[in-house]
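Written out below as structure tokens is the structure these notes cover.
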Amino acid sequence: MGLFGKTQEKPPKELVNEWSLKIRKEMRVVDRQIRDIQREEEKVKRSVKDAAKKGQKDVCIVLAKEMIRSRKAVSKLYASKAHMNSVLMGMKNQLAVLRVAGSLQKSTEVMKAMQSLVKIPEIQATMRELSKEMMKAGIIEEMLEDTFESMDDQEEMEEEAEMEIDRILFEITAGALGKAPSKVTDALPEPEPPGAMAASEDEEEEEEALEAMQSRLATLRS
């Protein structure tokens, strides 16, 4: 570290351009991930409406928690995009410095952004590879592994669930519900066609459908 070009096989300008291309590619991956999670969330919303109409309080709560997890995952992905934009700006600055000084320089901004990006599971492998290349080039210093960030996630999740369930149910049902119901008698938005409620689904099938939905969301967030 510090000796620019010590083990470099490519010119600095070529390295910076390659890093920028990889970052943009990962941004597209993140965009797809966000869209997939949001599409699945729409399905969850419809399931919450159905469960509310049937007075299935436990199902409403489980699905609301899934939505909280999904929205939290989407927020983290948007944050990762912001960090990637910071790295891209840093790469532009490196090219400007390279033209003047003839070598790459250390960047605290890039360092901070990369420290955050290597913790994002969806892009972790690529970001670790990039960080190693940037360390060799002297742009960033060696980063320590930080594995403690998500230790309190479960506890925070429970607290958030208690606070957010009512709000989410109110939001999904356009105000027809303010909290998880014990029995719903009020008309909800987008009512079922006549006769649809008469044929209630088998309980086991509903459980399987719920588990399948949870599994899909967990896969998208992983």
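Note that Cβ sites are derived from N, Cα and C of the backbone, with glycine treated the same way.
Just the original residues are modelled here, none of the noted substitutions.
Looking at Swiss-Prot, you'll find the mutagenesis R28 to S noted as follows: Impairs HIV-1 release; when associated with 24-S-A-25. The Cβ of R28 (mutagenesis position) lies under 8 Å from no Cβ of any same-chain residue at least six residues away in sequence. DSSP assigns R28 (mutagenesis position) to a helix in the three-state reduction.
Under its mutagenesis entries, Swiss-Prot includes V48 to D with the note: Induces assembly with CHMP2A into helical tubes in vitro; when associated with D-64. Enhances inhibition of HIV-1 budding in vivo; when associated with D-168 and D-169. Classification of V48 (mutagenesis position) by DSSP places it within a helix. In the shown protein chains, 26 other C-beta atoms lie within 10 A of the C-beta of V48 (mutagenesis position).
According to Swiss-Prot, the experimentally introduced change V59 to E is described as follows: Abolishes dimerization; when associated with S-54; N-56 and 62-D-E-63. Around the Cβ of V59 (mutagenesis position), a 10 Å sphere holds 20 further Cβ atoms from the protein chains shown.
Under the DSSP three-state reduction, V62 (mutagenesis position) is assigned to helix. Long-range Cβ neighbours of V62 (mutagenesis position) (same chain, at least 6 residues apart, Cβ-Cβ under 8 Å): L210, Q214. Recorded in Swiss-Prot as a mutagenesis result, V62 to D carries the remark: Abolishes interaction with CHMP2A and assembly into helical tubes in vitro; when associated with D-59; D-168 and D-169.
For the mutagenesis experiment A64 to D, the note given by Swiss-Prot reads: Induces assembly with CHMP2A into helical tubes in vitro; when associated with D-48.
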V59 (mutagenesis position) and V48 (mutagenesis position), distance between Cα atoms, whole Å: 8
Other CB atoms within 10 A, centred on A64 (mutagenesis position): 23
